[in-house]
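Undergrad: Structure provided below as C-alpha cells; questions to follow.
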Amino acid sequence: MAGGVMDKEYVGFAALPNQLHRKSVKKGFDFTLMVAGESGLGKSTLINSLFLTNLYEDRQVPEASARLTQTLAIERRGVEIEEGGVKVKLTLVDTPGFGDSVDCSDCWLPVVKFIEEQFEQYLRDESGLNRKNIQDSRVHCCLYFISPFGRGLRPLDVAFLRAVHEKVNIIPVIGKADALMPQETQALKQKIRDQLKEEEIHIYQFPECDSDEDEDFKRQDAEMKESIPFAVVGSCEVVRDGGNRPVRGRRYSWGTVEVENPHHCDFLNLRRMLVQTHLQDLKEVTHDLLYEGYRARCLQSLARPGARDRASRSKLSRQSATEIPLPMLPLADTEKLIREKDEELRRMQEMLEKMQAQMQQSQAQGEQSDAL
C-alpha cells in the first residue's frame with residue numbers, strides 16, 4: 001500500500017539527469033586544445049602522455065639551420081578517443097616555430113588571428129539559418145609552456161600572454177620540470193605567479209566549489225589551484241622504479257622520475273583538471289565569457305558613433321541577430337553561402353507547400369464526408 005502511494009506521488013523529475021547523460025554520451029564531446037611555447041620543452045611528449053595516444057608520429061623536426069628563418073605555423077590534428085563508452089573528439093592546435101626565429105617580433109599574431117577566426121566562423125554559423133549542426137572549432141584551452149631554465153616569464157612570454165589572455169583560457173605549464181630541484185620549482189612557480197599578477201594577465205580561474213561538494217573533491221580542487229603553474233614531466237616510456245614496478249617515467253643516472261607520481265611532478269593534477277573535473281567548465285567559459293566578449297566587440301564596432309547616423313543605429317538596434325552584418329567573407333565563400341541558403345529556403349518552401357496541399361486535401365475530404 002505504501003509502495004502504491006509512493007508511486008502515485010512520484011512524478012519522475014529525478015530521472016532528468018539520466019536523460020541528459022544518455023544524450024550527452026550518444027552525442028559525444030568536442031574539445032579543442034592549443035599548445036604553445038618554444039621548441040624543446042616537451043610539448044609533444046606531454047600531449048601524448050596526457051591522452052595516451054601518438055598525435056605526432058608523422059612530425060618531422062627541422063634542422064637547426066632551418067630554424068633561423070622559421071616562421072610560426074598553425075597545425076591542427078584531430079583524434080577520437082573512446083573510454084568506457086564515452087567518445088571525445090579531441091582537436092589539437094599546435095604552433096610549431098613559435099619563438100624559434102632570431103627575430104620573434106609579433107610572432108604571436110598568427111595565433112591571435114587563428115583564435116579570432118574560429119570566433120568569427122562560429123558567429124557566422126550561429127547567425128545563419130542552419131543552426132542545428134554548428135561545428136564548434138573555437139579554442140577551449142591553451143597550454144602555454146614556460147622554460148624551466150629562465151627566471152620566470154621572458155618578454156616573449158609576457159607579450160604572447162597579453163595578446164591572447166582575453167581570447168582563450170590560459171593554463172601555464174613549466175615544461176621539463178625534472179631539470180629543477182623541488183625548492184627551485186616552488187621558487188619559479190611563485191615568480192611566475194607574481195609576474196602574471198604584476199602584468200595583469202588573466203589565466204583560467206577555477207570555479208569555487210559548492211558548499212555541498214564532498215571533502216575529497218574540495219581537497220583535490222585546492223591541490224590543483226596550488227599547483228598552478230603546473231610543473232610537468234612527460235613520457236610514454238615504461239621503466240622500472242626502485243621497487244621494480246613498471247611505471248611511465250624517465251630514468252637518469254641519479255634515479256627515476258615517475259610521470260604519475262604527485263611527489264615528482266604535477267602531471268596527475270594537470271590531467272585531472274583538464275579531463276576529469278574542468279573540461280566542461282573550460283568550454284562554458286569559452287562560450288559564455290570569451291566568445292560573448294568577442295561578439296559584443298563586433299556589435300559595438302557596428303554601432304560606434306560616427307560610423308552611422310543616429311537613425312541607422314536605431315534601425316540596427318531593432319534588427320534580429322540574423323540580420324546583423326557579419327565580418328566580410330571572400331567572394332567565393334559568399335557565393336557558396338548564398339547558394340546554400342537559397343537551397344535551404346527552397347526546401348523549406350517545398351515542405352510548406354506540401355503541408356498546405358495536405359491540409360487542403362484533408363479539408364476537402366472532411367467537407368465531402370459532411371455532405372454525405
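Quick reminder: no glycine exception, Cβ is built from N, Cα and C everywhere.
In case it helps, Swiss-Prot gives these features for our protein:
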| type | residues | note |
| --- | --- | --- |
| BINDING | 37-44, THR71, GLY97, 176-184, GLY234, ARG250 | GTP binding site |
| DOMAIN | 27-301 | domain 'Septin-type G' |
| MUTAGEN | SER24 to Ala | No effect on phosphorylation |
| MUTAGEN | SER211 to Ala | No effect on phosphorylation |
| MUTAGEN | SER253 to Ala | Great reduction in phosphorylation |
| MUTAGEN | SER312 to Ala | Great reduction in phosphorylation |
| MUTAGEN | SER317 to Ala | No effect on phosphorylation |
| MUTAGEN | SER320 to Ala | Great reduction in phosphorylation |
Undergrad: Cα-Cα separation of MET181 (GTP binding site) and SER253 (mutagenesis position), in Å?
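TA: Distance between the two Cα atoms comes out at 16 Å.
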Undergrad: With every protein chain in view, how many other Cβ atoms are within 10 Å of the Cβ of SER253 (mutagenesis position)?
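TA: The answer is 4.
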Undergrad: Based on Cα distances to SER24 (mutagenesis position), point out the closest of the binding-site residues GLY40, LYS43, ASP178.
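TA: Given the candidates GLY40, LYS43, ASP178, the nearest one is LYS43.
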Undergrad: A 10 Å Cβ contact count, applied to the binding-site residues ASP178, GLU184: which residue has the minimum?
TA: GLU184
Undergrad: Relative to the Cα of SER253 (mutagenesis position), which of the binding-site residues GLY37, GLY40, LYS43, GLY97, ASP178 has the closest Cα?
TA: ASP178
Undergrad: In the three-state scheme derived from DSSP, which category covers LYS43 (GTP binding site)?
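TA: Once the DSSP labels are grouped into three classes, LYS43 (GTP binding site) ends up as helix.
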Undergrad: Identify, in sequence order, the residues in the chain of GLY37 (GTP binding site) that are 6 or more apart from it along the sequence and have a CB within less than 8 Å of its CB; answer 'none' if there are none.
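TA: Counting only residues 6 or more apart in sequence, the Cβ neighbours of GLY37 (GTP binding site) under 8 Å are LYS43, THR95, PHE98, GLY99, LEU143, TYR144, PHE145, ILE146, VAL173, GLY175.
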Undergrad: Just the number: how many Å between the Cα atoms of GLU184 (GTP binding site) and SER211 (mutagenesis position)?
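TA: Cα to Cα, GLU184 (GTP binding site) and SER211 (mutagenesis position) are separated by 35 Å.
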Undergrad: Around the Cβ of SER24 (mutagenesis position), how many other Cβ atoms lie within 10 Å? Please give the count over every shown protein chain.
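TA: Total other Cβ atoms inside 10 Å, all chains included: 12.
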Undergrad: Determine, from DSSP, whether ASP178 (GTP binding site) sits in helix, strand or coil.
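TA: DSSP assigns ASP178 (GTP binding site) to helix.
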Undergrad: According to DSSP, folded down to helix, strand and coil, what is GLY97 (GTP binding site)?
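TA: Its secondary structure by DSSP: coil.
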Undergrad: Looking only at the domain 'Septin-type G' (27-301), what is the mean pLDDT?
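TA: Summarising the domain 'Septin-type G' (27-301) by its mean pLDDT gives 86.
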Undergrad: For each of the binding-site residues (GLY40, GLY97), count the other CB atoms lying within 10 A of its CB, then report the residue with the highest count.
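TA: That would be GLY97, with the highest Cβ count within 10 Å.
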